[in-house]
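These features come from Swiss-Prot:
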type	residues	note
DOMAIN	38-196	domain 'SIS'
MUTAGEN	ASN53 to Gly	3.5-fold decrease in catalytic efficiency
BINDING	ASN53, GLY54, GLY55, GLU66, ASN95, ASP96, SER121, THR122, SER123, SER126, GLN173	substrate binding site
BINDING	HIS62, GLU66, GLN173, HIS181	Zn(2+) binding site
MUTAGEN	SER121 to Gly	3.1-fold decrease in catalytic efficiency
MUTAGEN	THR122 to Ala	14.5-fold decrease in catalytic efficiency
MUTAGEN	SER123 to Ala	4.4-fold decrease in catalytic efficiency
MUTAGEN	SER126 to Ala	6.6-fold decrease in catalytic efficiency
MUTAGEN	GLN173 to Ala	24-fold decrease in catalytic efficiency
Amino acid sequence: MCTARTAEEIFVETIAVKTRILNDRVLLEAARAIGDRLIAGYRAGARVFMCGNGGSAADAQHFAAELTGHLIFDRPPLGAEALHANSSHLTAVANDYDYDTVFARALEGSARPGDTLFAISTSGNSMSVLRAAKTARELGVTVVAMTGESGGQLAEFADFLINVPSRDTGRIQESHIVFIHAISEHVEHALFAPRQ
């Protein structure tokens, strides 16, 4: 029988996951390197794309908003697009082809070498996200995979991997948001912070 966890138990679990991340130099270095990659890309005129399904789609859209809007201080927008946000494209491609190709087809029409794709999937095995990552690699687009502990099949296509050390979907998604904020803040400060 499955019993509901208390709020206290969930907070203990989320703190434990964040502590594992804090002690994982590889993950923390990956976040810094991803931020540096975005900074270099933006300086060269590149764009950033994100994709995911369900809660990961919400994370993708949140990330795009941090880049096109702002996180810490007012500044010019940065090019970023959550690929699921165009509902007409999504429903047309899903209807006329299949759902697994919705993100890949959007990339084929918009992405170019030097751009970056954030492929977000807690399992690392979402077929639509996998196809997007494969297409991105074929197009010369850098792939950042954001997954759970195993990395799933998505790890095979990743230039950079953020694999949160957990198998709990909620804890993975919470950690993805922390990484999204950390990367966004790093990029924003590097590109727009006033020089002292």
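Cβ coordinates come from backbone N, Cα and C, glycine included.
Original residues fill every noted site, and no substitution is shown.
A map of Swiss-Prot features onto the structure.
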residue	record	contacts (Cβ under 8 Å, 6+ apart)
ASN53	mutagenesis position	HIS84, SER121, SER126, SER128, VAL129
GLY55	substrate binding site	THR122, THR169, GLN173
HIS62	Zn(2+) binding site	ILE177, ILE180
GLU66	Zn(2+) binding site	ILE180, HIS181, SER184
ASN95	substrate binding site	none
SER123	mutagenesis position	THR147, GLY148, GLY152
Specify the count of other C-beta atoms within 10 Å of the C-beta of THR122 (mutagenesis position). 28
Output the one of SER121, SER126, GLN173 that, of all these mutagenesis positions, has the highest number of other Cβ atoms within 10 Å of its Cβ. SER121
Can you give me the average pLDDT across the domain 'SIS' (38-196), rounded to a whole number? 97
Given the recorded Zn(2+) site (HIS62, GLU66, GLN173, HIS181), which additional residues of the same chain have their Cβ within 8 Å of the Cβ centre, ordered by sequence? ASP59, PHE63, HIS176, ILE177, VAL178, ILE180, SER184
Return one of helix, strand or coil for SER126 (mutagenesis position), based on DSSP. coil
